[in-house]
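The block underneath contains the structure these notes are about, expressed in structure tokens.
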Amino acid sequence: MDISYIFVICLMALCSGGSSLSQVEGKQKSGRGRGSMWWGIAKVGEPNNITPIMYMDPAIHSTLRRKQRRLVRDNPGVLGALVKGANLAISECQHQFRNRRWNCSTRNFSRGKNLFGKIVDRGCRETSFIYAITSAAVTHSIARACSEGTIESCTCDYSHQSRSPQANHQAGSVAGVRDWEWGGCSDNIGFGFKFSREFVDTGERGRNLREKMNLHNNEAGRAHVQAEMRQECKCHGMSGSCTVKTCWMRLANFRVIGDNLKARFDGATRVQVTNSLRATNALAPVSPNAAGSNSVGSNGLIIPQSGLVYGEEEERMLNDHMPDILLENSHPISKIHHPNMPSPNSLPQAGQRGGRNGRRQGRKHNRYHFQLNPHNPEHKPPGSKDLVYLEPSPSFCEKNLRQGILGTHGRQCNETSLGVDGCGLMCCGRGYRRDEVVVVERCACTFHWCCEVKCKLCRTKKVIYTCL
């Protein structure tokens, strides 16, 4: 009886074919909520008040996975940088979308993966931006914290100072006489990039299209931070002359990264799973020789073949000067040797590890080893800095708490604008109300020695427009 029942079930599954697979994908999309629990650390308190042992606090402990807790424990001081990065991502997201129907609100939502609401359950453009901006903020915050000395396991990036004298001469001047030197304290983008991968991408195994979407957008956020590294210099000489310049690499202001990601949001690429790959429930990895694919180097890092993840300069910086970081299974990965770091020759290589740990390491790096296909076959595949999404965004016009949509009723709009912040688009055609309000502001401020600033209180009338 049992055998016959099993046979009938199997026969029904075979007959249903692709429809069954579509139903499985639908359940995975609409099943348990998406999002990342670690986002909840943004609500645990001020970053400057975070102590290294606070990872054991129940409020923080519940928002982190086991691997994330281990990374926090093994890198003292990193928790404060993570909290700062999470808050940086929220504030930048709200700034970029302050004039949009969806304004990245976190006010009415709980902590953890629901910090941004249930919109993250949908694979839409807004979700892609959330993942990219949070990943970028962690990379930026960790890299800056290393140069500020607040994380015990990392320092400034001294890899540029280890370049050969010939390379410095070529970079310094055409005549071969160097007029500047590497010095100062460069922001440690290598450590920030690698730590962000290990921490942010925890739980994203790349086994289905949604996880691949998350991984791609996380990588895009990190790539934008890395691409905006800039060289800063300081002159040294008598009477203000610039006889010699000392230069270092500095992260750009995070507003620049936010602006770039917002531009990518507007031009995001919709991707899909093809019928030939639907049975695998994910896009198949691209062969190392395929255009736009990656290969895994001997040190376990992803090496792009055609700029899928990094450019040549970024690839050189990450693969040749990877700082020390405590990873899963406590295997540090390093290619640059400092007195307080283990020798690169003594480090186990990813391909040399045997048993379960070796297979796990291989799976971890293979999750970045794919190429997403555009929904429209006439469009080119997304690049390393492009954002990708799976489904169209909702209108965000009407309140729908079930989907995490607050609506635009009561939102202020710009009556003279024809853009997305204009009353026509913001109010979804429902109309708007004109009100005159009296605003009290500080004005006519003067400085009095010493040391006080005195201001007057001025009342001004302003006209505001509010969506019905």
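Note that the numbers count up from 1, one per residue, in the order the chain is shown.
From the backbone N, Cα and C atoms, a Cβ is placed for every residue, glycine too.
Where a substitution is noted, the model still shows the residue that was there originally.
With a cut-off of 8 Å between CB atoms and residues at least 6 apart in sequence, the same chain places nothing near THR51 (mutagenesis position). For the mutagenesis experiment THR51 to Ala, the note given by Swiss-Prot reads: No effect on glycosylation.
Under mutagenesis, Swiss-Prot gives CYS104 to Ser with this note: In allele wg-IL114; temperature sensitive lethal. DSSP assigns CYS104 (mutagenesis position) to coil in the three-state reduction, placing it in neither a helix nor a strand.
Listed in Swiss-Prot as a mutagenesis experiment, SER105 to Ala is described as follows: Glycosylation disrupted. Taking Cβ-Cβ distances under 8 Å and a sequence gap of 6 or more within the same chain, the neighbours of SER105 (mutagenesis position) are GLN94, PHE116, GLY117, LEU406.
Record note (Swiss-Prot), mutagenesis GLY221 to Asp: In allele wg-IN67; embryonic lethal. The unchanged residue is displayed. If you draw a 10 Å sphere around the CB of GLY221 (mutagenesis position), it holds 32 other CB atoms from the protein chains shown.
According to Swiss-Prot, the mutagenesis experiment THR416 to Ala carries the following note: Glycosylation disrupted. Annotation note: THR416 (mutagenesis position) sits in a coil segment as assigned by DSSP.
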Cβ-Cβ distance under 8 Å to THR416 (mutagenesis position), same chain, at least six residues away: GLY422
Cβ neighbour count (within 10 Å, all chains shown) around CYS104 (mutagenesis position): 22
Cα separation, GLY221 (mutagenesis position) to CYS104 (mutagenesis position) (Å, whole number): 17
